[in-house]
Amino acid sequence: MSTFRQEDVEDHYEMGEELGSGQFAIVRKCQQKGTGMEYAAKFIKKRRLPSSRRGVSREEIEREVSILREIRHPNIITLHDVFENKTDVVLILELVSGGELFDFLAEKESLTEDEATQFLKQILDGVHYLHSKRIAHFDLKPENIMLLDKHAASPRIKLIDFGIAHRIEAGSEFKNIFGTPEFVAPEIVNYEPLGLEADMWSIGVITYILLSGASPFLGETKQETLTNISAVNYDFDEEYFSSTSELAKDFIRRLLVKDPKRRMTIAQSLEHSWIKVRRREDGARKPERRRLRAARLREYSLKSHSSMPRNTSYASFERFSRVLEDVAAAEQGLRELQRGRRQCRERVCALRVAAEQREARCRDGSAGLGRDLRRLRTELGRTEALRTRAQEEARAALLGAGGLKRRLCRLENRYDALAAQVAAEVQFVRDLVRALEQERLQAECGVR
């Protein structure tokens, strides 16, 4: 957890005029007591309760401060100090007083591609530094591209407002809905995994506007704007791009690619011929077209300031973000239900197979019982035949001569013993047959 100075910022800085404001932040000019150095004090309203939507969460503030403390680059605003009180965290930032780049360019009588690329090169250098540290700005737009001093011979670009910047961790999926609708990438609109590529899309939109004074995806409503972005619905209208080089258009085309993996990276953009090669343009008609381009840029700048509050970063889409999160949760629940349904079907199929196998075993068992019964019946028939034969032999013996009387008695005795034994065996077999018949009937009933 980051620690900030638990002191009254006004004990160290004299507060001055307000420079800008957002949904939960106010920026004021300030002067350090003792040194007279001028800075910008950004007052960020803290969120008091985790469940509240008012204010900025501690986690978000700490993330912004952590990123600002890490970065040091000529084209990125510098953090000097951080204070905290009961209601606010106060960032003491480098004072960037030259105004917005687009406002500066809109004041010029003419604008060449060479001048545009000089400023764009500074933007790319700043973004290249961020991306080298795996930091994505996620809110690159004209009002976050400032000049340190517009009166300097070669004004220096400063990238500001790291309120929604994130470190992109390898192997970790990150999704969110934020940014400014006109400049966000399709993967933000579609709630897909985000990376450094989203900044490159924003640079493509900024370049398009810089060269034409027209916004490539801006619709009559925010929803129309988002639809245009998702469909990559833009073109190079001849009215706006008649004097624009093919190299410049190619630079934009390589950035405004829906698939982030196919989008030009920051390293590739710095190596693009339009950025590397400075071309001087001559001809009588070119200055007039360049003046027309600057006039259109003025119109865009005036329109954007009149239609959108300064330093507004997709705050109005927070509800949309929550809706998309709910939709994602519902889709996840649906996928789990479908998975459960598949598992139930698989279990039913397994039970059906088990029942069929059991039925087959019962049929096989019934067939075995039938074979045993037939075998016992055969044995019974043989036993009956033996009994009949014994009776016939006894009758034959009775018909013998008187001399055989003793033998006949013995035979009769033998017959009686044998008859008793046979009767017992016959009774046993009959009992066994009845038992087997009952088992067979019970088995057939169980199968049905």
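From the backbone N, Cα and C atoms, a Cβ is placed for every residue, glycine too.
Classification of Asp139 (active site, proton acceptor) by DSSP places it in coil, neither helical nor stranded. Residues or ranges marked as active site, proton acceptor in Swiss-Prot: Asp139.
Secondary structure at Ser21 (ATP binding site), taken from DSSP and collapsed to helix, strand or coil, is strand. The 10 Å shell around the Cβ of Ser21 (ATP binding site) contains 15 further Cβ atoms across the protein chains shown. Summarising the annotation, Swiss-Prot assigns ATP binding site to Leu19, Gly20, Ser21, Gly22, Gln23, Phe24, Ala25, Ile26, Val27, Lys42.
Among the features that Swiss-Prot reports, domain 'Protein kinase' is placed at 13-275. Mean pLDDT for the domain 'Protein kinase' (13-275) in this predicted model: 92.
Look at Lys42 (mutagenesis position): DSSP puts it in a strand. Packing around Lys42 (mutagenesis position) is summarised by its Cβ count: 26 other Cβ atoms lie within 10 angstroms of its Cβ, all protein chains included. Experimental mutagenesis is annotated in Swiss-Prot for Lys42 to Ala, with the remark: Loss of kinase activity, loss of PAWR-linked translocation into the cytoplasm; maintains nuclear localization but loss of localization to PML-NB.
While the structure shown retains the original residue, Swiss-Prot records the mutagenesis experiment Ala294 to Thr with this note: Causes dissociation from promyelocytic leukemia oncogenic bodies and increased blebbing-inducing potency; when associated with T-300.
Experimental mutagenesis at this site is recorded by Swiss-Prot as Ala295 to Thr, annotated: Causes dissociation from promyelocytic leukemia oncogenic bodies and increased blebbing-inducing potency; when associated with T-299.
Measuring Cα to Cα from Lys42 (mutagenesis position), the recorded positions that fall within 10 Å are Ser21, Ala25, Val27, out of Ser21, Gln23, Ala25, Val27, Asp139.
Distance between Cα atoms for Ala25 (ATP binding site) and Asp139 (active site, proton acceptor): 16 Å, as a whole number. Spanning the residues Leu19, Gly20, Ser21, Gly22, Gln23, Phe24, Ala25, Ile26, Val27, Lys42 that the record associates with binding ATP, the maximal Cα-Cα distance equals 14 Å. In the three-state DSSP classification, Val27 (ATP binding site) falls within a strand. Cβ contacts within 10 Å of Leu19 (ATP binding site), excluding its own Cβ and spanning all protein chains shown: 18.
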